[in-house]
Structure formats: C-alpha cells, structure tokens
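Heads up, the thing below is written out as structure tokens.
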Amino acid sequence: MFHILRLESTVDLSEPLKDNGIIVFQSDKLDLEPSPNLGPTGIDNTNVNLINAKGDVLLHIGIRRRENAFVFNSIPYGESRGPEERIPLEGTFGDRRDPSITIFDHPDRYQIMIDYKTVYYYKKRLEGRCEKVSYKINEGQTPPFSDVLGVTVLYFANVMPRAN
C-alpha cells in the first residue's frame, strides 16, 4: 500500500503492519545542512515515527543534522522517552537525491536501512503493531526531506520471486 505523508502529520495505515512487514519513507529532496533556526527547543530535529493503536511511539527516528546523528528511541503514550540510541548521520545517504528510510519489522527488532543499506538494528521496547506513521519537525525549522513523503508498506512474500 502507498500513502502520502505530509510534514507535521500522522497517517493511518490501511491495515496494521503484519509480521516481517516493511515500511519505506521516500523523499525527492535531501538537505543535510543544519536548520539555521533552532526554534524554541534548541535542537535541529526532524523525525519519522511508527505508532501503535494505543499511541505509543514504537520507533522514533530523529535526524539531527547539527549533532550529526540519527537518534532512535521509543516513547510510551503519555510517558517519558527511553534512552536514546545514536549513530552518525554523515555518510549514510551518500549522493542520492531521492533518499529513503526503510524499516523492516522483525519479531524482536527493527532493521533500519538508509537508501536500502542496513545502518542499525533497534531492539523493540514496546509491544503492538504499527498502525500509524508520522513525520514531524521542531517548530521553525527546515526539514532535510521534502515536505511530503511517500510511504510504502510491503512484505517480502509479495516481492520475492517464488519457485513453482
């Protein structure tokens, strides 16, 4: 299934993500220069999130250009964030003008790929299936991606050739 996800919005998936599902966020722009305006938070942060039916953020992927970091976390609904896990941002996207973030939902972890190359495995902290995705930015900042992302949900069983 394909969905359009606008900056500062949340979209319901057509159905909850099934076991071994894959979500691909695609942009037609990449700007890795830090946002000139840090706004009230003081942190250059754009993020995409996988959210369950209860409103828990199962996986938060923050792009913090000024800190040269991808930040991974989980956020139980109405509670504080857990400890951040980080990897360097520099060099992950290469020269691509159509960047993508792909998340493969394994039973115990998320495999995170940037431009279809695995960069991190994030151990699941919260239960539930992804039913929504969001694309957010801190107030007053410019995003590294286009204002609209394409979101594709797929499964290996549907894309792998099968022998007869």
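Backbone N, Cα and C define each Cβ position, glycine as well.
Although substitutions are noted, the structure shown does not include any of them.
What Swiss-Prot says about this one:
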{"type": "BINDING", "residues": "N45, R64, N73, R81, E84, N138", "note": "carbohydrate binding site"}
{"type": "DOMAIN", "residues": "9-154", "note": "domain 'Galectin'"}
{"type": "MUTAGEN", "residues": "I43 to A", "note": "Abolishes chitooligosaccharide binding; when associated with A-45"}
{"type": "MUTAGEN", "residues": "N45 to A", "note": "Abolishes chitooligosaccharide binding; when associated with A-43"}
{"type": "MUTAGEN", "residues": "R81 to W", "note": "Alters binding specificity, leading to lactose binding and loss of chitooligosaccharide binding"}
{"type": "MUTAGEN", "residues": "R81 to A", "note": "Alters binding specificity, leading to lactose binding and reduced affinity for chitooligosaccharide"}
{"type": "MUTAGEN", "residues": "N138 to A", "note": "Abolishes chitooligosaccharide binding"}
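Those same-chain residues not listed among N45, R64, N73, R81, E84, N138 yet with C-beta within 8 angstroms of the centroid of the carbohydrate site C-beta atoms are I43, N47, H60, G62, V71.
Residue annotation for carbohydrate gives N45, R64, N73, R81, E84, N138. The furthest Cα pair among them is separated by 17 Å. The two recorded residues E84 (carbohydrate binding site) and N45 (mutagenesis position) have their Cα atoms spaced 14 Å from each other. Comparing I43 (mutagenesis position) with R81 (mutagenesis position), their Cα atoms are 16 Å apart once rounded. In sequence order, the mutagenesis positions near N73 (carbohydrate binding site) (Cα within 10 Å of its Cα) are R81, drawn from N45, R81, N138. Counting residue by residue with DSSP, the domain 'Galectin' (9-154) contains 0 helix, 67 strand, 79 coil. Put simply, N45 is the one of the recorded positions N45, R64, R81 whose Cα lies nearest to the Cα of N138 (mutagenesis position). The C-beta environment of N45 (mutagenesis position), restricted to residues of the same chain at least 6 apart in sequence and closer than 8 Å, consists of G62, I63, R64, V71, I137, N138, Q141. The number of other CB atoms found within 10 A of the CB of N73 (carbohydrate binding site), across every protein chain shown, is 19. Take the recorded positions R64, R81: by the count of other Cβ atoms within 10 Å of each Cβ, the lowest one is R81. Averaged across the domain 'Galectin' (9-154), pLDDT in this predicted model comes to 94.
When Cβ atoms from all protein chains are considered, those within 10 Å of N138 (mutagenesis position) total 20, not counting its own. Sorted by the number of other CB atoms within 10 A, the recorded positions I43, E84 start with E84, the lowest.
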